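A.B. asks: To start, I am sharing the structure in question, which I have written as structure tokens.
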Amino acid sequence: MKFRIGELADKCGVNKETIRYYERLGLIPEPERTEKGYRMYSQQTVDRLHFIKRMQELGFTLNEIDKLLGVVDRDEAKCRDMYDFTILKIEDIQRKIEDLKRIERMLMDLKERCPENKDIYECPIIETLMKK
């Protein structure tokens, strides 16, 4: 079955411009065209767009998705390649979690030192943030 760009957009929950953008980036292949120039997309493109959206939901950037699709598209790709890619993403997420925990601790500390009845120019939160 083939889909025009509007049908593909509706089916995948994206807009037409997103599809064109992904084409320019090479995330999805350039589609066949009708004699009148309409783009006609395959079910394979539908599956690929669903994959891209799911990866974005999991926190992958378009650059990371492009690299991942490069692994998927290689004929000689092995499951180990996906495993290695996943390990790198897990390590990246763990670093981000540690950074967020550090920021949370700092903000909790600032919140505890904030007397609510002081004027803004005496606020320890602002004083601390301006010093660093």
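Here the Cβ of each residue, glycine as well, is placed from N, Cα and C on the backbone.
Don't expect the noted substitutions in this model, because it carries the original residues.
OK, Swiss-Prot features for this one:
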- Cys79, Cys114, Cys123: Hg(2+) binding site (BINDING)
- 2-71: domain 'HTH merR-type' (DOMAIN)
- Cys79 to Ala or His: Loss of mercury binding (MUTAGEN)
- Cys114 to Ala: Loss of mercury binding (MUTAGEN)
- Cys123 to Ala or His: Loss of mercury binding (MUTAGEN)
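In terms of burial and nearby residues, how do these features look in this structure?
C.D. replies: Cβ neighbours within 10 Å of Cys79 (mutagenesis position), excluding its own Cβ and spanning all shown chains: 7.
In the three-state DSSP scheme, Cys79 (mutagenesis position) is classed as helix.
Every protein chain shown contributes to the tally, and the Cβ of Cys114 (mutagenesis position) ends up with 13 other Cβ atoms within 10 Å.
The Cβ of Cys123 (mutagenesis position) has 16 other Cβ atoms within 10 Å, all protein chains considered.
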